[in-house]
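**Student:** This structure is in structure tokens; I'll ask about it shortly.
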Amino acid sequence: MRAAGQLLRACSQTWKSVRMASTGVERRKPLENKVALVTASTDGIGLAIARRLAQDGAHVVVSSRKQENVDRTVATLQGEGLSVTGTVCHVGKAEDRERLVAMAVNLHGGVDILVSNAAVNPFFGNIIDATEEVWDKILHVNVKATVLMTKAVVPEMEKRGGGSVLIVSSVGAYHPFPNLGPYNVSKTALLGLTKNLAVELAPRNIRVNCLAPGLIKTNFSQVLWMDKARKEYMKESLRIRRLGNPEDCAGIVSFLCSEDASYITGETVVVGGGTASRL
């Protein structure tokens, strides 16, 4: 009888766990009370990441170059019961980077997580035709500003005993997208930046990892998929024969920023449907 009772209790507990997992009741929050900054987070991949980090318990500060985008996103995510605030931030401007960090510190006491997602691409064509102005803009925002944004949060992370930086690169770093040469080059640079920062920041208990999304269906990438013939050609190169969704990137970012990934640093994870991804 005693054994039967123990078995019944075990079955009951197992069923309770399954039911909680399927309904979302008491969902585990691996980022509980962490403070996360996500740049370029009012649309596409950045928005999906911001939402997931908040769902996993983080206090998230979103940002965009336009106030109306920030206001809309904050209202939407707060309406979902998430702890989200936001501010305007052009990552290429020092005063904007400082304001973003200051908001997190003033509202939540510090910074634990940085997701560096901001990027630009003002050029489509042969790489040899890209002007010096194009190169300067792309490298300034996509690479230099990523370094400076990281530099801005490191002192705050140190005060809290460490942190996690997640840099968003692209599968174009490995397998160049056609007609996006300067953009591809900037994203390849981020792979090296991730490795260097990981080595230098490890003694401060700050981990640095990288996400390389493949062809994800966003407004930013529409030049690659709006044309039906090009879209089908791109899909043929994938093992998983579909375009990715922003949400496909969000879970892995949350994992890399959590304690579950505490022994992972300097790595790049490709979310690309099987796209070739080796330098």
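Note: Cβ is positioned from N, Cα and C throughout, glycine not excepted.
So, quick note: what you're seeing has the original residues, none of the substitutions.
So Swiss-Prot has the following annotated:
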- TYR183: active site, proton acceptor (ACT_SITE)
- 37-61, LYS187: NADP(+) binding site (BINDING)
- SER170: substrate binding site (BINDING)
- PHE177 to Ser: Change in stereoselective activity by the reduction of 3-ketosteroids and benzil into 3beta-hydroxysteroid and R-benzoin, respectively; when associated with F-180 (MUTAGEN)
- LEU180 to Phe: Change in stereoselective activity by the reduction of 3-ketosteroids and benzil into 3beta-hydroxysteroid and R-benzoin, respectively; when associated with S-177 (MUTAGEN)
**Student:** I'd like the Cβ neighbour count for ILE45 (NADP(+) binding site), meaning other Cβ atoms within 10 Å of its Cβ, all protein chains included.
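**Tutor:** Here the count is 29.
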**Student:** Over all shown protein chains, what is the count of other CB atoms within 10 A of the CB belonging to LEU180 (mutagenesis position)?
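**Tutor:** Result for LEU180 (mutagenesis position): 22 other Cβ atoms within 10 Å.
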**Student:** In DSSP terms, helix, strand or coil for LEU53 (NADP(+) binding site)?
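**Tutor:** Reduced to three states, the DSSP call for LEU53 (NADP(+) binding site) is helix.
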**Student:** Out of SER170, PHE177, LEU180, which of these recorded positions is nearest LEU37 (NADP(+) binding site) by C-alpha distance?
**Tutor:** SER170
**Student:** If you skip the near sequence neighbours and keep only those at least six away, which residues in the chain come within under 8 angstroms of SER170 (substrate binding site), Cβ to Cβ?
**Tutor:** PHE177, TYR183, ASN184, LYS187, ALA212, PRO213
**Student:** What's the CA to CA span in angstrom from LEU180 (mutagenesis position) over to ILE49 (NADP(+) binding site)?
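**Tutor:** That comes out at 24 Å between the alpha carbons.
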**Student:** Using DSSP reduced to three states, classify TYR183 (active site, proton acceptor) as helix, strand or coil.
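**Tutor:** Reduced to three states, the DSSP call for TYR183 (active site, proton acceptor) is helix.
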**Student:** Neighbour count, 10 Å Cβ-Cβ cut-off, for GLY57 (NADP(+) binding site): what number do you get?
**Tutor:** 20
**Student:** Does anything in the same chain, at least 6 positions from ILE49 (NADP(+) binding site), have a Cβ under 8 Å from its Cβ, and if so what?
**Tutor:** VAL38, SER41, VAL115, ASN117, PRO246, CYS249, ALA250, VAL253, SER254
